[in-house]
Structures are given as C-alpha cells and as structure tokens.
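Visitor: Provided herewith is a single structure, encoded as structure tokens, for subsequent inquiry.
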Amino acid sequence: MGGSGSRLSKELLAEYQDLTFLTKQEILLAHRRFCELLPQEQRSVESSLRAQVPFEQILSLPELKANPFKERICRVFSTSPAKDSLSFEDFLDLLSVFSDTATPDIKSHYAFRIFDFDDDGTLNREDLSRLVNCLTGEGEDTRLSASEMKQLIDNILEESDIDRDGTINLSEFQHVISRSPDFASSFKIVL
C-alpha cells in the first residue's frame, strides 16, 4: 500500500481494536482488502474511511461469495441510508462479529438479525421458510415441497418457540443456539 499516507494511524488502530474483536493485524488486513475494492483515487486512508463500497463488490470477495446469506449479511451491517453499500467501519463490524474472538452472544444476536428477513424482531414462518431455502437452495432437486417445509417449520417451532406465540424471539433463538456447540465456530469469516 505504499507511502506514509496509506496506513491507519496508531490512534485509529487502537480505537478500532477497542471497538471490535479484531487484532491490529486483522484490522490492517481488512483495510487493505477494503481498499482493493475501491477505485485507485479513493485508496488513501482519508478517502477510504469516507468511501462506500457497493454490495456487488463486497459480494465478490471469496470469503462471502459462497455464503447463502451474503445479501442479508451486507444489509444487516450496512449503515448507508439505501442499505446498498458498506463503509470501512461497516466492513470492520462485519468482520468483527464473524471473527473467532467474538462472543457467542454477539454472534447469536447478529445471526438472529440476519435470519430475520422482514426485520420485525422475530423469526416467523416466512423467515424460517426463507432461511431453509437459503440453506437448501432453490433448485428443483433441492427445494422442499410445501408439506415438507410445513413439517420442518412446525418441528423448528415445536423445539424453539418456548412461549408458543408462533414465532421465535431473540432469547428463544439464543437458547437454541446455546445448545449448538458448533455454532460459534461455523459462524465466521476469515480474510
């Protein structure tokens, strides 16, 4: 990345370390990868910290390309008014939550937000159906039939919907996730 103007200041690095679960090296790597997505004229530290990278470019990163929830991940972490791009700080937040050192509570909170497709604060039947379709694919050979989908969602709600209101709230989701030892290790993105 070259000259003295192309590195994050020690103060900014320290601030990002305090606010994320990332190490200094991970933050520097994240900044380098973010800058690679920018036009040449926006790659200075000052410009890169103000820049917004469109989702199409973020989604081209190999670390996200194969993730079935990639669009939702970008939407959840985007602070842009149109929810169609990520700033460097949005990108850092994303990487922080998906890092090995993020707490299980943080990971489950963001997983819940990613799976809450309609952003209403609960996982309802439609959210669960979309979740299953993301995981199984929407091809003819992998898509569940309507009856299979209904049975699966009924089973999920039977196991997870503690208050029996027909939806899964955050605490119910976190309760289920707490019984899944592989969740934290599988909910990660490494640059």
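Cβ atoms are placed via backbone N, Cα and C, with glycine included.
Below are the features listed in Swiss-Prot for this protein:
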type: BINDING; residues: D116, D118, D120, T122, D127; note: Ca(2+) 1 binding site
type: BINDING; residues: D161, D163, D165, T167, E172; note: Ca(2+) 2 binding site
type: DOMAIN; residues: 103-138; note: domain 'EF-hand 1'
type: DOMAIN; residues: 148-183; note: domain 'EF-hand 2'
type: MUTAGEN; residues: G2 to A; note: Inhibits translocation to the plasma membrane. Increased apoptosis after TNF stimulation
type: MUTAGEN; residues: S78 to E; note: Phosphomimetic; promotes tumor growth by an indirect mechanism; in isoform 2
type: MUTAGEN; residues: S78 to A; note: Loss of phosphorylation by PKD/PRKD2; in isoform 2
type: MUTAGEN; residues: F115 to A; note: Loss of binding to ITGA2B
type: MUTAGEN; residues: D127 to N; note: Cytoplasmic localization
type: MUTAGEN; residues: L131 to A or T; note: Loss of binding to ITGA2B
type: MUTAGEN; residues: I153 to A; note: Loss of binding to ITGA2B
type: MUTAGEN; residues: T167 to A; note: No effect on phosphorylation by PKD/PRKD2; in isoform 2
type: MUTAGEN; residues: E172 to Q; note: Cytoplasmic localization
type: MUTAGEN; residues: F173 to A; note: Loss of binding to ITGA2B. Does not inhibit interaction with PAK1
Visitor: Which residues in the same chain, at least 6 apart in sequence, have a Cβ under 8 Å from the Cβ of D127 (mutagenesis position)?
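Guide: In sequence order, F115, D116, F117, D118 meet the Cβ cut-off.
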Visitor: Counting each residue once, how many in the domain 'EF-hand 2' (148-183) are helix, strand and coil under DSSP?
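Guide: The domain 'EF-hand 2' (148-183) comes out at 23 helix, 1 strand, 12 coil.
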Visitor: What does the structure give for the C-alpha distance between L131 (mutagenesis position) and D120 (Ca(2+) 1 binding site)? Integer Å is fine.
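Guide: Answer for this pair: 15 Å between alpha carbons.
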Visitor: Can you tell which of the recorded positions D120, I153, D161, D163 lies nearest to E172 (mutagenesis position) in space, using Cα positions?
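Guide: Nearest in space to E172 (mutagenesis position), counting only the recorded positions, is D161.
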Visitor: Going by DSSP, is L131 (mutagenesis position) sitting in a helix, a strand, or coil?
Guide: helix
Visitor: Can you list, in sequence order, the residues of the same chain other than D161, D163, D165, T167, E172 whose CB lies within 8 Å of the CB centroid of the Ca(2+) 2 site?
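Guide: Apart from D161, D163, D165, T167, E172, the close residues are T122, L157, S160, I162, R164, G166, I168, N169.
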Visitor: Which site among D116, D165 has the most other CB atoms no more than 10 Å from its CB, taking these as binding-site residues?
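Guide: Answer by Cβ density within 10 Å: D116.
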Visitor: For a three-state summary based on DSSP, what are the helix, strand and coil counts in the domain 'EF-hand 1' (103-138)?
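Guide: Here the numbers are 24 helix, 1 strand, 11 coil.
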Visitor: Give the sequence-ordered set of same-chain residues, not counting D116, D118, D120, T122, D127, with Cβ within 8 Å of the centre of the Cβ atoms defining the Ca(2+) 1 site.
Guide: F117, D119, G121, L123, N124, E126, T167
Visitor: Look up S78 (mutagenesis position) in the DSSP assignment and reduce it to helix, strand or coil.
Guide: coil
Visitor: Measuring Cα to Cα, tell me the gap between D163 (Ca(2+) 2 binding site) and S78 (mutagenesis position) in whole angstrom.
Guide: 32
Visitor: By a simple count of other Cβ atoms within 10 Å, which of S78, T122, the recorded positions in the record, is least packed?
Guide: T122
Visitor: Go through D120, D161, D163, E172, our recorded positions, and report the one whose Cβ sees the most other Cβ atoms within 10 Å.
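Guide: It comes out as E172.
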